[in-house]
Amino acid sequence: MSKINDINDLVNATFQVKKFFRDTKKKFNLNYEEIYILNHILRSESNEISSKEIAKCSEFKPYYLTKALQKLKDLKLLSKKRSLQDERTVIVYVTDTQKANIQKLISELEEYIKN
C-alpha cells in the first residue's frame, strides 16, 4: 500500500475503499465488519477466538459485532458457542471446512483488489 501524503491521496484511497465495499456488498452480501471478522479469523493461529478479543482489536460496538457474527453464522462461515469457564463469553470457532470457505472468499476479494 502506498503512503498517503496529502488530502488528494486520502480522497482517492477513500473512494477506492468505498467502491470495494459497495461492490463486495453487491456480490457477496458482506459488509466491512463481516469481512474484518472473517479476515481476523483467517489470520488467527487458532480456530477459536472469543468475541471479546474480536471486539477489542476491531473496536466494533457490541451491536455491530453481534449482528455480524450472527449473519456469518447463518451463512455457515463460522460457529459460536458459550465458554465453559464463563457463560457470558461467546467463543467463535471455525471447522476446517469453514476455514477453507473463508480462505476461498478472502482469496476472491484479494483477487478483486488486484484487478
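Any Cβ shown, glycine's included, is placed from N, Cα and C.
What you see is the original sequence, not a version with the noted changes.
Among the sequence features in Swiss-Prot, the mutagenesis site Asp6 to Ala is noted as follows: Reduces DNA binding to the agr promoter. Under the three-state DSSP scheme, Asp6 (mutagenesis position) falls in the coil class. Of all Cβ atoms in the shown protein chains, 8 besides its own fall within 10 Å of the Cβ of Asp6 (mutagenesis position).
Mapped onto three states, the DSSP output places Lys19 (mutagenesis position) in helix. Taking a C-beta cut-off of under 8 Å and a sequence gap of six or more, Lys19 (mutagenesis position) has no contacts in its own chain. For the mutagenesis of Lys19 to Ala, Swiss-Prot gives this note: Reduces DNA binding to the agr promoter. The structure shown keeps the original residue.
As a published mutagenesis entry, Lys25 to Ala appears in Swiss-Prot alongside the note: No effect on DNA binding to the agr promoter. DSSP gives Lys25 (mutagenesis position) a helix state.
Quoted from Swiss-Prot, the note on mutagenesis experiment Leu38 to Ala is: No effect on DNA binding to the agr promoter. Around the Cβ of Leu38 (mutagenesis position), the same chain contributes Leu30, Leu72, Leu77, Leu78, Ile102, Leu105, Ile106, each under 8 angstroms and 6 or more positions distant in sequence.
Here the C-alpha separation of Lys25 (mutagenesis position) and Asp6 (mutagenesis position) works out to 29 Å. Just so you know, the Cβ of Lys25 (mutagenesis position) picks up 14 other Cβ atoms within 10 Å once every protein chain is counted.
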